[in-house]
Structure formats: structure tokens, C-alpha cells
Amino acid sequence: MEKMRGKRIRPRDSGELVEDGRSESERKTRKKENDVVSKGRIGRGRGRGEVSKRSIEIDISNPEKDIKPDGSRKCLGSTCHHCKILTSESDLIFCSKCNKKCYCFDCIKRSYSERTHEEVRAACPFCMMTCICRACLRLPLVIKPPSEKDTDVKLKQLQYLLVKVLPVLKDIYTEQNRELEIESTIRGHPVTEANIKRCKLDPSERIYCDLCRTSIANFHRSCPNKNCSVDICLSCCKELSEGFHQERDGKKNAEGKGYECRIPAGQGKDSDAYVPLHFSTWKLNSDSSIPCPPKECGGCGTSTLELRRLWKRDWVEKLITNAEKCTLNFRPTDVDIVHECSSCSTNSDSIRRQAAFRKNAHDNFLYSPNAVDLAEDDIAHFQFHWMKAEPVIVRNVLEKTSGLSWEPMVMWRACREMDPKRKGTEEETTKVKALDCLDWCEVEINLHQFFEGYLEGRMHKNGWPEMLKLKDWPPSDLFEKRLPRHNAEFIAALPFFDYTDPKSGILNLATRFPEGSLKPDLGPKTYIAYGFHEELNRGDSVTKLHCDISDAVNVLTHTAKVEIPPVKYQNIKVHQKKYAEAMLQKQQYSGQVKEASELENKSMKEVDESKKDLKDKAANEEQSNNSSRPSGSGEAEKVIISKEDNPTQPAVSTSVESIQEQKLDAPKETDGNTNERSKAVHGGAVWDIFRREDVPKLIQFLKRHEHEFRHFNNEPLESVIHPIHDQTMFLSDSQKKQLKEEFDIEPWTFEQHLGEAVFIPAGCPHQVRNRQSCIKVALDFVAPESVEECLRLTQEFRRLPKDHSSSEDKLELKKIALYAASSAIREVKGLMQSSRRSDT
């Protein structure tokens with residue numbers, strides 16, 4: 001999706017092509033590109049091997065030797081479908097299914113090594129839809145539509161959706177009625193929606209609040225001046241009328257109490273420069289109307305903002321009335337979400353996985369079915385856990401697909417073939433941007449080097465593992481266009497299709513935007529990154545702690561285990577020990593920044609004396625505050641870490657010895673019944689997902705210890721706006737243990753294996769660490785069970801500073817709820833009418 005600039009957005013023409021700058025002669029004489037596939041002896045994930053170009057020499061100097069005794073001409077050979085090279089028939093395997101395609105031994109060995117010659121002869125890769133030759137990668141892949149649902153089942157699902165969406169519709173209606181009352185006071189007479197001027201937008205346009213960047217769904221206040229186009233959402237209007245903005249600004253938004261509102265200055269709406277808006281100069285008029293912001297803040301400063309609507313009058317009220325009528329006789333299934341799932345406890349060995357060790361808890365085990373065994377009625381089982389906002393892990397989802405290769409270079413070649421801006425350059429010169437997890441800085445690297453490191457590993461000059469994450473490749477809004485076959489393969493792998501189908505999922509609210517309207521970018525999106533089997537505690541390949549505004553499903557499609565030679569491994573251990581010692585020294589002074597800065601100007605003797613005093617002081621405070629810590633006081637405590645201090649307290653375990661014991665030993669197999677989850681092996685990535693109800697305590701812990709986290713250039717965090725939404729913190733194993741000791745909360749922790757789909761509920765903070773090089777593909781969706789949580793998160797995100805990476809309302813939840821209700825009501829009415837006709 002095009003980056004938003006200003007307040008109203010029009011998408012680029014989807015068919016627009018950009019000239020690549022080459023002349024016609026250059027296009028005709030472009031050198032044929034090599035058919036390259038990455039080395040596959042290490043990678044896992046549907047396709048391995050490398051393709052090499054072969055040529056076959058055919059002697060045509062003596063044409064008579066090609067004539068058979070009976071006078072017929074010998075067949076010189078056939079063309080391999082994959083490499084398109086003329087090959088002797090003795091080196092080819094012909095498909096007995098289609099009787100058309102054939103593959104040479106070399107291509108089978110290098111590109112389809114997971115299949116035997118007999119399997120290829122029975123059904124070739126082309127027939128199996130797994131061929132990765134250039135021609136096949138360009139072919140459009142038709143996705144088989146899901147079977148038509150039973151009318152009664154579909155009706156109940158739509159009614160279920162309406163029941164879940166109704167509370168959001170009522171919130172929108174209440175908010176609009178409140179603004180109508182204010183407008184009545186301003187005008188001095190009763191005002192209805194018929195009296196409110198309608199602002200019509202093109203279906204491909206969006207309108208955003210100029211204060212909080214929230215998408216405007218219907219009612220808003222707008223400047224009537226033709227030369228000014230300031231728009232403000234109802235939430236900001238409410239806060240302005242209550243004096244909220246005059247009291248709150250600056251860093252107070254880090255605590256969720258307000259935000260420093262910013263609007264464009266200088267060049268007007270299209271300016272990238274934002275200045276703080278001081279509300280002391282922007283006050284309500286005496287009649288409670290809101291004046292347009294002053295010129296220095298992007299407005300005209302002369303007009304009064306007028307109430308506007310985007311839709312037909314009384315549309316929201318009619319939606320509520322119709323939704324209530326459609327669900328009048330609907331009775332949702334009674335679900336006991338307080339106790340443990342009876343289905344999981346009955347089939348404990350096959351469909352659940354232990355992910356936490358909380359005492360007296362019913363949610364330590366996660367629902368983890370096998371995709372191959374899923375039946376249609378399992379959707380109710382999924383709903384039970386989704387209502388409780390519990391993650392779900394579905395195993396073996398790739399078994400439902402055709403088996404198309406997810407090798408990184410196969411994906412790259414497919415992406416290149418579909419690129420309209422393709423210039424014909426060789427892959428060795430193709431540059432991409434990646435993030436170095438050591439300092440979180442952007443680096444430029446060519447694709448071959450990146451993917452070689454993906455398979456074989458990369459090291460910094462000092463021997464420390466280099467962990468890179470490919471940044472936005474292919475672009476998230478182009479995944480379906482650039483990788484159509486991989487997109488179809490991913491969609492086919494998704495379980496619980498009613499929720500996850502991005503086009504027509506009946507319980508995916510995000511699918512119900514009107515045709516031609518500008519839809520939010522919900523993926524699919526690829527995440528390609530290196531990994532290391534142990535936690536390094538420095539420069540790990542991680543996705544830092546964050547919270548998604550919508551539900552999401554993440555599928556691990558490919559892994560590659562990098563083998564580290566013993567000599568290099570020992571070198572890593574040496575560097576780990578040195579780093580742990582250095583960190584230990586720094587942490588001994590990090591309890592109070594003020595005291596530490598004063599110590600910097602003292603002599604070494606004074607430093608040593610002060611160091612001892614600080615240790616004693618911290619030890620006394622720790623002993624006296626042990627009982628009060630779980631209460632979650634907002635004051636930061638002095639935490640001094642040392643191997644000699646308080647050895648019986650396991651909350652702090654960052655000494656050199658403990659780090660060596662926990663992180664440097666080779667991982668061992670675990671049966672999952674002991675609290676050694678970080679030592680489990682063979683998984684591609686380790687997930688930590690926190691419960692929604694634990695978020696307040698988690699935030700308190702992060703604020704208390706924010707000085708212990710590092711981000712850019714591996715330096716301590718300079719400022720924290722929001723400890724979760726900033727996405728700058730990652731909890732190590734020792735910090736998770738400390739969190740458990742101080743606040744008695746722990747995440748669900750589990751490993752994601754190849755072919756597993758992880759479902760993450762909206763509002764659950766989570767973090768991920770790669771244990772191997774991984775390719776993951778993720779998709780966002782909006783489930784009926786999560787719609788109220790999504791709305792709450794929207795309100796939380798809008799309080800962030802305007803230049804914050806999470807402040808933009810990318811989901812447009814209110815629009816989604818309105819469109820979903822409108823669409824579902826139409827379908828329910830149609831089904832009910834059809835049912836009446838059939839009865840008569």
C-alpha cells in the first residue's frame with residue numbers, strides 16, 4: 001500500500017508499469033539469466049538442491065550414423081521440461097501420467113531430490129504442481145474454492161458474527177449521538193443526522209484525523225474553508241472539549257495518559273515535518289464549538305470546525321436495528337471458558353502442547369491439532385480457545401499443499417519473473433536491505449550473499465555470529481502479485497479457513513470491504529532471517545516484544561540449520577563470557593542513573609568505595625521490598641546484580657556463571673514436562689506470547705527495568721514511549737525468570753517447527769527468537785471474538801505520538817465493523833428468504 005502522506009489517500013493504479021530504462025535493442029539482446037536455486041543440502045521446506053546448467057554435445061558431422069538399419073532416423077534426444085536442454089532419452093524420465101513432460105536425472109537430483117525416479121515417472125513435478133522451472137513459476141495458479149456450506153451452518157455463522165459486532169456498532173452510535181447533542185447546544189436547536197452535511201468520498205479514498213492519525217469511519221469535524229482541509233475524529237473532539245489536551249502533552253503519553261498531538265506545519269498537508277501543537281493557544285469558543293487550528297499548526301485559524309458525516313443518514317442506527325432482528329432467534333452455544341477444555345483433556349496426547357507452568361491454572365496447555373486430522377466440526381474447538389484469547393498451534397499444515405518449494409532462491413527467481421520493473425540484471429548484483437540484529441541498523445547486501453549466509457552462516461570479523469533479517473522482501477503489498485504460486489500455496493496451507501481466508505473467510509471481518517474500496521494491508525508477508533540455536537544474549541535474531549492490533553497466523557515454511565565448526569563455537573563462547581563480564585560490571589551501576597553519572601567524575605578509589613556502598617544499599621532494599629514488589633508500584637527500584645549478592649534469589653541470573661550454565665551448553669532434548677523449554681531442540685523459532693490479562697504487570701516490569709534493555713547500536717534505551725508498542729525490548733530467559741519472581745506472570749513459551757501455523761490473538765504481546773534460519777509467512781485477520789479488543793487497541797495506539805511507528809490506524813477497525821455488519825445482514829436476509837421459500 002502506498003505510504004500515506006497527508007490525510008486523503010488514493011491508491012496507485014494496480015496496472016501501472018514503470019519503465020525500466022532499457023532500450024528496445026537492450027531488451028532483445030539481454031543475456032539469458034541463469035536458472036539458479038540455492039544449495040539445498042541444509043535447508044528444509046519443500047524443495048532442496050541446486051540447479052546447474054548442462055549442455056549436451058551432439059555430433060552432427062556424420063548424419064548417416066543417425067539412421068537406423070530400417071531406414072528411419074534415430075531420435076537425437078528430448079528436452080527436459082525444467083532446464084530446457086536437449087538431452088539423450090536414456091538420461092530422461094518420462095511422466096506416465098501426462099505422457100508429455102520429461103525431466104533429466106540432473107534436474108531431478110538437484111531440484112527435486114525429495115522424490116525418487118519412480119515417483120517422478122508416476123507423476124512428474126508438473127503434474128504435481130511443484131515444478132519450479134521458469135515457465136511454471138510464471139503460470140497463474142487457480143485456487144480451488146472451498147466447498148459450499150450448508151445453509152443452516154452459514155446462517156448460524158453470520159448470526160454469530162453479528163452478535164459479536166453489535167457492541168462495537170453501539171459504541172459508534174453512542175459516540176455519534178453525543179456529538180449530535182453537542183451540535184444541538186452549539187446551534188441552539190435539536191439536530192438530527194439529516195441536518196448534518198454529508199462529505200462524499202470516492203471508494204478508493206481514506207480520511208484520517210489530523211491529530212491522532214486514526215481512520216475516520218463516519219462522523220467527524222472538518223474545516224469549511226476551501227483552502228484548508230483539517231479533519232478531526234470524534235475521540236479528539238471529546239478530549240478537546242474536556243480539556244484533555246491542555247493538560248497532557250509530551251512524554252506523559254508513555255503512561256497512556258495522553259499524547260503530544262502533532263499536525264503538519266510548513267508545507268501544509270504534504271509536509272513530513274511535524275511540530276508540537278500547544279493547546280494553550282488553541283481553545284474552544286464560548287459556545288463550545290471548536291475553532292480550526294492556527295496557521296502555524298497546519299490549519300487556517302479563522303474558521304470553526306463543522307460536523308460532517310460520510311454515510312447516509314441514520315445508517316449506523318439502521319445497522320443496529322437490522323442486526324438485532326437478524327439475531328433475534330439466535331442462541332449462541334454455551335461455552336465454559338473458565339475451566340479447562342474437555343476435548344483437550346480427553347485427547348491430551350494428540351492435540352495439546354504444554355507451553356506454561358503456572359500454578360493452579362487451566363491454560364498451561366495450548367490446543368495443537370494436526371492439520372491432516374482436522375474436520376469441519378473442529379472449528380467449534382478452535383472458537384473455544386479463541387474466545388479465551390489463547391494461541392493455537394496447528395501442526396503439519398504444509399502436508400495439505402502441493403509441495404511447492406519454499407527455497408529462498410526459488411522464491412527470489414519467481415519474484416523476479418513477475419517484476420514489471422525487471423532490468424535483467426544478474427542475481428549477484430541485486431541489492432536488498434537487511435537489519436543487523438547486533439545494532440539494529442540497516443545494511444545493504446546482495447541477495448546471493450544474504451542467502452548464502454542463510455544456509456551457511458555469516459560471521460563478524462571477530463568471529464561473532466552475524467544475524468540478519470531481510471527487510472520487506474518481497475514488499476508486503478506485492479506478495480500475491482510477485483509470488484502468485486507461493487501465495488496460493490500459503491493460502492492452501494491455512495487451517496480454519498472460515499477465519500483465515502483473506503478473500504472470502506465468512507468469519508474474517510476484514511474480507512467484507514466493498515468492491516473497489518481501499519482495503520487495509522493485512523498480508524501475506526514474508527519474514528526471512530538467520531538464526532542461532534542458542535540464546536546469545538547479544539545480537540540474537542529476534543522479533544522484539546510487540547502487540548498486533550489484529551489477529552494473526554504465522555506459518556514456518558522453510559528452515560536451514562547452520563552448522564558451526566567446534567573452533568568457531570569455542571570462539572563464540574569466549575566472546576560470550578567477555579560480554580557477560582562487561583555487562584555485569586555495567587549492571588552494578590545501572591540502578592540509579594544520577595548516582596552513576598556522579599561516580600564517573602570520581603577517582604578509581606572512590607568508585608570502588610561507592611560500588612560497595614551501592615551493593616549494600618541495594619541488598620537491604622531488596623530484602624525490605626520483597627513482599628511489596630508484586631503489587632506493581634510505579635517507582636523504579638534499584639537493582640544491583642552481582643554473583644555474590646543474594647544467591648538464594650533466582651530472579652536475577654545474569655552473572656557470568658549463570659549465563660554460561662544456561663546459554664553456553666549444547667541444547668538437550670526435553671520431554672516438555674520440565675521447565676527447560678529454552679533447551680528444546682529442532683524447532684525453527686521460539687515464541688513467547690503473553691496473556692492479555694498479564695499486560696499491566698508486564699508493562700510495570702518493563703518500566704522498572706527499562707535501563708537494562710538495549711536497542712540501536714547495542715546501547716541502552718534513551719527513551720521509552722510505550723514499552724510494548726515501541727518494539728525495542730526483548731526478554732531473555734533470565735529476564736523472563738525475573739518477571740516470574742517479581743510479578744508471578746509468565747508467557748506461553750513453545751517452539752515452532754517446520755510446517756506449523758501459530759495463531760496469535762489480538763492484544764497478546766509476543767516476541768520471537770529464531771533458532772535456525774527461517775522463512776515465515778504471516779497473515780492478519782479480524783475474528784468476531786477479537787473485534788472489541790481490536791477497538792480497544794485502536795484507542796490505545798491513537799494516544800501514541802504522531803511520529804510513532806504504531807500510531808497510524810492501519811486496521812481501520814470501525815470501518816471493518818460497519819462493513820462486516822452491513823454485508824452479513826444482507827446475506828442473513830437472503831438466507832432467511834430462501835429458507836421461507838423452501839418451506840412453502
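Yeah, the Cβs are placed from backbone N, Cα and C, and that goes for glycine too.
If you look for the noted substitutions, you won't find them, since the model keeps the original residues.
Record features (Swiss-Prot):
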BINDING   Cys80, Cys83, Cys104, Cys107  Zn(2+) 1 binding site
BINDING   Cys95, Cys98, Cys124, Cys127  Zn(2+) 2 binding site
BINDING   His546, Asp548, His766  Fe cation binding site
DOMAIN    502-798  domain 'JmjC'
MUTAGEN   His546 to Ala  Impaired H3K9me1/2 demethylase activity; when associated with A-548
MUTAGEN   Asp548 to Ala  Impaired H3K9me1/2 demethylase activity; when associated with A-546
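Sequence-distant contacts (6 or more apart, same chain, Cβ under 8 Å) of Cys127 (Zn(2+) 2 binding site) comprise Cys95, Lys97, Cys98, Lys101.
One residue stands out among the binding-site residues Cys98, Cys124 for having the most other Cβ atoms within 10 Å of its Cβ: Cys124. If you average pLDDT over the domain 'JmjC' (502-798) in this model, you get 75. When Cα-Cα distances from Asp548 (mutagenesis position) are compared across the binding-site residues Cys80, Cys104, Cys107, His766, the shortest belongs to His766. For the Zn(2+) 2 site, the Cβ centre of Cys95, Cys98, Cys124, Cys127 serves as reference, and the other residues of the chain with Cβ at most 8 Å from it are Ser96, Lys97, Asn99, Lys100, Lys101, Ala123, Pro125, Phe126, Met128.
Here the C-alpha separation of Cys104 (Zn(2+) 1 binding site) and Cys124 (Zn(2+) 2 binding site) works out to 11 Å. In this structure, the binding-site residues under consideration are Cys104, Cys107, and the one with the smallest number of other Cβ atoms within 10 Å of its Cβ is Cys104.
Neighbour density at the Cβ, taken as the number of other Cβ atoms within 10 Å, is lowest among the recorded positions His546, His766 for His546. Each of Thr543, Leu545, Cys547, Ala552, Ile760, Cys764, Pro765, Gln767 belongs to the same chain as His546, Asp548, His766, is absent from that list, and has a C-beta within 8 angstroms of the C-beta centroid marking the Fe cation site. With respect to Cβ neighbours within 10 Å, the recorded positions Cys80, Cys83, Asp548 differ, and Asp548 shows the lowest count.
Nearest in space to Cys124 (Zn(2+) 2 binding site), taking C-alpha to C-alpha distance over the binding-site residues Cys83, Cys107, His766, is Cys107. Close to His546 (mutagenesis position), meaning Cα to Cα within 10 A, are the following binding-site residues out of Cys80, Cys83, Cys107, His766: His766. For the recorded site, His766 (Fe cation binding site), the DSSP three-state label reads strand.
Checking each of the binding-site residues Cys80, Cys83, Cys107 against His766 (Fe cation binding site) by C-alpha distance, the shortest gap belongs to Cys107.
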